[in-house]
Amino acid sequence: MAEFETTFADLGLKAPILEALNDLGYEKPSPIQAECIPHLLNGRDVLGMAQTGSGKTAAFSLPLLQNLDPELKAPQILVLAPTRELAVQVAEAMTDFSKHMRGVNVVALYGGQRYDVQLRALRQGPQIVVGTPGRLLDHLKRGTLDLSKLSGLVLDEADEMLRMGFIEDVETIMAQIPEGHQTALFSATMPEAIRRITRRFMKEPQEVRIQSSVTTRPDISQSYWTVWGMRKNEALVRFLEAEDFDAAIIFVRTKNATLEVAEALERNGYNSAALNGDMNQALREQTLERLKDGRLDILIATDVAARGLDVERISLVVNYDIPMDSESYVHRIGRTGRAGRAGRALLFVENRERRLLRNIERTMKLTIPEVELPNAELLGKRRLEKFAAKVQQQLESSDLDQYRALLSKIQPTAEGEELDLETLAAALLKMAQGERTLIVPPDAPMRPKREFRDRDDRGPRDRNDRGPRGDREDRPRRERRDVGDMQLYRIEVGRDDGVEVRHIVGAIANEGDISSRYIGNIKLFASHSTIELPKGMPGEVLQHFTRTRILNKPMNMQLLGDAQPHTGGERRGGGRGFGGERREGGRNFSGERREGGRGDGRRFSGERREGRAPRRDDSTGRRRFGGDA
């Protein structure tokens, strides 16, 4: 007897949602969707334990969408996400799922976007709000977000919000929501802090546990490039030129990005096309047919649009935007290496996305090697190789004698000057090279690449390795470690704003990705504060800090001048730690004891401290993309 397969219709979903799922290519529910949707449709609270990428966005979106009232122009569903990338992704997914529900609007609220843009969107009366905890809390304090009509609350990746330090904001938001709403919480792990939230805010939640099905692909050569030195679209062109591929698929996060990247590639002479959820089925099939028969070489797609895509020609996958989960990454790179062919996969990683790279590596139990951006020398070599291949192809053609006869008719410009065939060949070579010149200008010098701290890169330390402590009075005062010349900056937040040293340290460390050991003395005044940071801060970092907010107030950071040298033993913020306790060497942001301020952050100049182990085993050095591994 054939095994019965559950469909989305079997779960009780109505026609508008089923129609949207059909448009998006969803065929059958994933395990977490099959488990969660019936409970959420019946109004139960749900506690879902599943890895990201298991389909949980649809698991909570579909039933909550079905239960909302499109006529009520007020927030009825609130989704909390740890990052703006995930918030945008969830908002787009819910927009797609509700495309056939008349009058339903979705808004994403996250830091970095202008408030006036978000306020205009909120005035339209969206029924669904997706946002990061910090920005949602800002709107609640301003009175611009009304949750009095809320019927459904979702905490997506709750353990990640805990890891990033948002859990207090999450609890503050949840405490302001009126009783009687439905709550769904999803987390890959279940630490005690998350358990505490479930006990305090959830009503007899139905637990759903789904095991991860991630598998690795040893037949696919994988690598990543840290975004640095040029824009991603410019770097993409370099990588495509350096790599030999039959066909490629470029994965991006949003529909707009598919169009932007496709336009950039078309400008550079690549035969490419976008594939996104706004395309009708006929156009989608036509685009895929062009890719299969060789009329199209590069496809730029979102995860949803690429669902079910199977084209043997694809030999290269570029993750232009890093996926938010490991399973999506595996699904993406699985588009190459089909039918026994070798495949290559490249991942673009921005500095603030390094945790996502670590998650992928941990889940897949492998280390993805880093590659360098192809330089001018490599590009010149590749262009010459491709041009030589075209010349060789013409040398094998049968009608060369006709063209050889034409050579005698090409006369030199000066009378009596003999025709030099080598010079003539060089002139023809220059004419035939096209827009991609065979002689590539050397790369402009770039600032040294900065090294960025990643908590997971610190090796375990045994407390017994510290050696004897000795009597306190016998120990010399701890001297401030030499981190180079410092400069003094002023920020426009002070004691009157309720700011504490820990708020400033957190903002600088998180927004600038700077290790706390490079943050010097901080002094709090009534209306402002001063902070010492390493000399040579790049202009874009200072500009970013100018816009960064602490307790909802812009820092407006300004350089005052060089910091005065200090005697040994001085302490930041009057010699107290982040919580007011006296520090011995300080603590890192995860609460672990840090003797002598251990950690591996970066300076603005990009220099590494001597005596430190490298972040990963780089004994073989970085690989060149497109070169020999």
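Placement of Cβ uses the backbone N, Cα and C atoms for every residue, glycine included.
Quantities reported herein were computed from a predicted structural model and do not represent experimental measurements.
Note on Thr57 (ATP binding site): other Cβ atoms within 10 Å of its Cβ, all shown chains, come to 24. In the three-state DSSP classification, Thr57 (ATP binding site) falls within a helix. The feature ATP binding site is assigned by Swiss-Prot to Ala50, Gln51, Thr52, Gly53, Ser54, Gly55, Lys56, Thr57.
Here Swiss-Prot flags 37-208 as domain 'Helicase ATP-binding', drawing on sequence analysis.
The annotation domain 'Helicase C-terminal' is assigned in Swiss-Prot to 232-379 on the grounds of sequence analysis.
Using a 10 Å Cβ-Cβ cutoff, Glu157 (mutagenesis position) registers 22 neighbours. Per Swiss-Prot, mutagenesis Glu157 to Gln is noted as: Abolishes ATPase activity, drastically reduces helicase activity. In vivo acts as a dominant negative mutation in the presence of the wild-type protein at low temperature.
Secondary structure counts, DSSP: the domain 'Helicase C-terminal' (232-379) has 66 helix, 29 strand, 53 coil. Least packed by the Cβ count within 10 Å, out of the binding-site residues Ala50, Lys56, is Ala50. Glu157 (mutagenesis position) and Lys56 (ATP binding site) are 10 Å apart (CA-CA, integer value). In sequence order, Pro29, Ser30, Pro31, Ile32, Gln33 are the residues of the chain that are 6 or more apart from Gly55 (ATP binding site) and have a CB within less than 8 Å of its CB. DSSP assigns Glu157 (mutagenesis position) to coil in the three-state reduction, outside any helix or strand.
Here the CA atom of Thr57 (ATP binding site) lies 11 Å from the CA atom of Glu157 (mutagenesis position).
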